[in-house]
Each structure stands twice: as C-alpha cells, then as structure tokens.
Amino acid sequence: MSSGDFGNPLRKFKLVFLGEQSVGKTSLITRFMYDSFDNTYQATIGIDFLSKTMYLEDRTVRLQLWDTAGQERFRSLIPSYIRDSTVAVVVYDITNTNSFHQTSKWIDDVRTERGSDVIIMLVGNKTDLSDKRQVSTEEGERKAKELNVMFIETSAKAGYNVKQLFRRVAAALPGMDSTENKPSEDMQEVVLKDSPNETKDPEGGCAC
C-alpha cells in the first residue's frame, strides 16, 4: 500500500470507451495518456486498460480507462465492463454517419447496465477531417440533448479538445459537485497534470 493510501485514499473512477470500430477510441486515450498519435491503425483486441492520475483543484483522482473493441465479435464482453463504470465515453466518427447512428445503441446498452447512475459523454471525433464531415456539430448537440448526455467534438490526431474532454468528465464525477454545474468554458480552470507513475495493463491489447 502506498503512502497516499493512508488517511486520504485515492478515489478511483472507471471510464469505459465505447463505439464502432475505427472511430478513434484508442487514439483518444493515447493522446490523453502520452500526448501522441499513431497514424497506423490497429484494431483493439478485446479490452485494453490504462490508468492515469488527475489533479483536480483540491483533490486527486485515479481514472481507470477501459478501451473496448468495436468489432462485433467482442460485443459480448462489453456489458460486464459497463456494469461497474462511473463514466461511459461513447465515440463516433464525424465522417461516418453510421457510427453516429450507432451511438444510440451504445447509450442504450449503458443505461441497460447502469440505469441513470452513470455519466455519459458523447464524443464526435476526427474534427481534423472537417472536409469529409458527414455529421454536423448541431446534429451531435441535438442528439446529446435528446438523450440527456454530455457532448464534445475532438480530434485525437490534432489533440483538439482531448484534455477538455477529460476535464469535463472529471468535473462531473461524484464528489465534484462544486465544479459540476460550472459553465463549460470555466472547465479550463481545472488543473490537469501528468502522473509520474502511469500504468498499463501488461495483458492489454494494442496501444495504438
């Protein structure tokens, strides 16, 4: 047990990343963890796990990031990972209309397992490909409002809004009520630092 476990336990929160194949789930995690992007696409096999410490104003939390495979053959594994998650990050590709439509199914899956006791963030990724955009920002905002979930657009490749995504999620975590209701533009005041001891599950899938 580390010294940080005495008196002031490090609160851990599980974030599960969901969405169709190749929408950029792994790339968002890689950008957040290592501030890097791999142009070579490799599908995640099964489930991958990483964790990162975030320093949020007067408290520290440990985010456990679960990266799920988008392929149909791994779908049966996913409900068990949703079941005890605090946050579900549902990702679609703004250049792929089908991936956007499928987010309704993913969100339904989350609510089937977790009811309303979960934070859901809808993420439109790949804004760097705006010339190929098939899903407008307004469509994403409208769906998020209809389904009562949070919304943000990102580019894992360019790094656009990736830290902001995690800041907003962290500010909405249980016990963060003092920041949960702040306007989104104020979320930038949440301090994000890299942990000196980031960990990766040695049995995880690919990290690209």
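Here the Cβ of each residue, glycine as well, is placed from N, Cα and C on the backbone.
At each noted position, the model has the original residue.
The Cβ of LYS25 (GTP binding site) has 28 other Cβ atoms within 10 Å, all protein chains considered. Positions annotated as GTP binding site by Swiss-Prot: 19-27, 67-71, 125-128, 155-157.
Secondary structure from DSSP puts THR26 (mutagenesis position) in a helix. What Swiss-Prot notes for the published mutagenesis of THR26 to Asn is this: Does not affect interaction with Rich.
Record note (Swiss-Prot), mutagenesis ARG62 to Cys: Produces short bristles but does not alter the direction of their growth. The unchanged residue is displayed. Within 10 Å of the C-beta atom of ARG62 (mutagenesis position) sit 17 other C-beta atoms, taking all shown protein chains into account.
For LYS126 (GTP binding site), other Cβ atoms within 10 Å of its Cβ number 26. A straight line from the CA of ASP67 (GTP binding site) to the CA of THR26 (mutagenesis position) spans 6 Å. Remark: of the recorded positions SER22, THR26, SER155, the most isolated position is SER22 (fewest other Cβ atoms within 10 Å of its Cβ).
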